[in-house]
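Colleague: Under the heading ATP binding site, Swiss-Prot lists G175, G177, K178, T179, citing sequence analysis as support. Record note (Swiss-Prot), mutagenesis K178 to Q or R: Loses the ability to bind to ATP or ADP. The unchanged residue is displayed. According to Swiss-Prot, the mutagenesis experiment D269 to N carries this note: DARS1 no longer stimulates ADP release from ADP-DnaA, binds DNA but forms fewer complexes with DARS1 DNA. Here Swiss-Prot describes R334 to A as a published mutagenesis experiment; the accompanying note says: ATP-DnaA is no longer hydrolyzed by datA-IHF. What Swiss-Prot notes for the published mutagenesis of T435 to M is this: DARS1 no longer stimulates ADP release from ADP-DnaA, does not bind DNA.
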Amino acid sequence: MSLSLWQQCLARLQDELPATEFSMWIRPLQAELSDNTLALYAPNRFVLDWVRDKYLNNINGLLTSFCGADAPQLRFEVGTKPVTQTPQAAVTSNVAAPAQVAQTQPQRAAPSTRSGWDNVPAPAEPTYRSNVNVKHTFDNFVEGKSNQLARAAARQVADNPGGAYNPLFLYGGTGLGKTHLLHAVGNGIMARKPNAKVVYMHSERFVQDMVKALQNNAIEEFKRYYRSVDALLIDDIQFFANKERSQEEFFHTFNALLEGNQQIILTSDRYPKEINGVEDRLKSRFGWGLTVAIEPPELETRVAILMKKADENDIRLPGEVAFFIAKRLRSNVRELEGALNRVIANANFTGRAITIDFVREALRDLLALQEKLVTIDNIQKTVAEYYKIKVADLLSKRRSRSVARPRQMAMALAKELTNHSLPEIGDAFGGRDHTTVLHACRKIEQLREESHDIKEDFSNLIRTLSS
């Protein structure tokens, strides 16, 4: 049986699975074929359990299709292949990751002799600053479809820092949970290795520290400090834009950390290649590991966030009230939590029960602003401008894809962002019936799962209309 069997499986899995799934779960696996048993080695227990739960049938099916009755048995283990293998016998999953999800690293200098996470030394400097907020953990991060992959990737990094996903780059709009995940990773690493040097900071703090070091003729101390950490977590990396000296220093810090198997996690409000004012060599490096988007939370996740927040405050929030708020406030988690805090404060001050009518009163200015900002007319104008067509095209009977797809997108956005019924939405789109609107909504939902471009279009339009 050929040792190229796993490579054949990888090629098929890469074709069959969404790009993000393949990059996150399949690519890190290593394989060893021996005595009619194919052993798959996962970097940690989390990956092992996920692969066995989600992809066991896929892999077994491929083995059977390639080998028939002679298909090897599968065995899963945590760790790496035995080092006694010859290079020719090693079978690893070095299939190039799709560019829009993650890019494998170009050849770099050989890593230092530092072995990484089995021998983390005690902190050397008493002035070392972690800045990790202990309140932000994976346990109190509300997971939904919009952030599931980002949370899973962050969890893997916390369990195996300096491993497969280095750097990890999280991007998305304001208030979607990027900072929460940074702190959760920091807490996860320090729970596993209490002596680990984990530093969280905003990108502007890095710039300020560098300026002070230059002013005090202490740039070497600055370099030693940042290059000695075990994990560097930097928020809002887009603020490095047009700061040439800071980018130069971070470039060398980035290289030093990766060569030492030290973890880097970065966040931004946009995809790495879309960050203006940042050098191409840095943007390229941002994509060396894994890049994951965090989307605005869908309705069910917004409701879960409100219910969890209310529970943390010992407040009984009726389900219908949570749905009422979640249906009307859609842009980000911070806005949701702020609205709920306002409702709770009003209830405490007045002693009234939290009902839908009470929420309407407590949030009347906020709800009025939302309804004013997001109308079907506004959605139609925004979608037409985005796709470079005319609003009249959206209302017409034209069925060409260049018009039909934007029309479906606009209908789906109208259902998501307004409180209009399906018949009302249909009337606003040239007198179409409610079944046409329903079909459009289902079609866009399907395409968001299948097409990276449609998913990005939907997220961009939601962000524009909700801001």
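Cβ atoms here come from the backbone N, Cα and C positions, even for glycine.
The noted changes are left out; the structure has the residues it started with.
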Colleague: Roughly how many Å separate the Cα of G177 (ATP binding site) from that of R334 (mutagenesis position), to the nearest whole number?
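Modeller: Each residue's Cα considered, G177 (ATP binding site) and R334 (mutagenesis position) end up 9 Å apart.
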Colleague: Identify all same-chain residues not among G175, G177, K178, T179 whose C-beta atom falls within 8 angstroms of the centroid of the ATP site's C-beta atoms; report them in sequence order.
Modeller: G172, T174, L176, H180, L181, T267, I294, N332, V333, R334
Colleague: Please report how many Å separate the Cα atom of T435 (mutagenesis position) from that of T179 (ATP binding site), as a whole number.
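Modeller: T179 (ATP binding site) has its Cα 41 Å from the Cα of T435 (mutagenesis position).
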Colleague: If you count the other Cβ atoms within 10 Å of each Cβ, which of the mutagenesis positions K178, R334 comes out on top?
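Modeller: The residue with the densest Cβ neighbourhood is K178.
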Colleague: Within 10 Å of its Cβ, which one of these recorded positions (T179, T435) has the largest number of other Cβ atoms?
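Modeller: That would be T179, with the highest Cβ count within 10 Å.
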Colleague: By CA distance, which of the recorded positions (G175, K178, T179, D269) lies nearest to R334 (mutagenesis position)?
Modeller: G175
Colleague: Could you check what DSSP calls G175 (ATP binding site) once collapsed to helix, strand or coil?
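Modeller: DSSP call for G175 (ATP binding site): coil, neither helix nor strand.
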Colleague: Are there any residues in the same chain, six or more apart in sequence, whose C-beta is under 8 angstroms from the C-beta of D269 (mutagenesis position), and if so which?
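Modeller: Sequence-distant Cβ neighbours: Y171, G172, G173, T174, D236, Q238.
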Colleague: Of all the binding-site residues here, G175, G177, which one's CB has the most other CB atoms within 10 A?
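Modeller: The most densely surrounded of these binding-site residues is G177.
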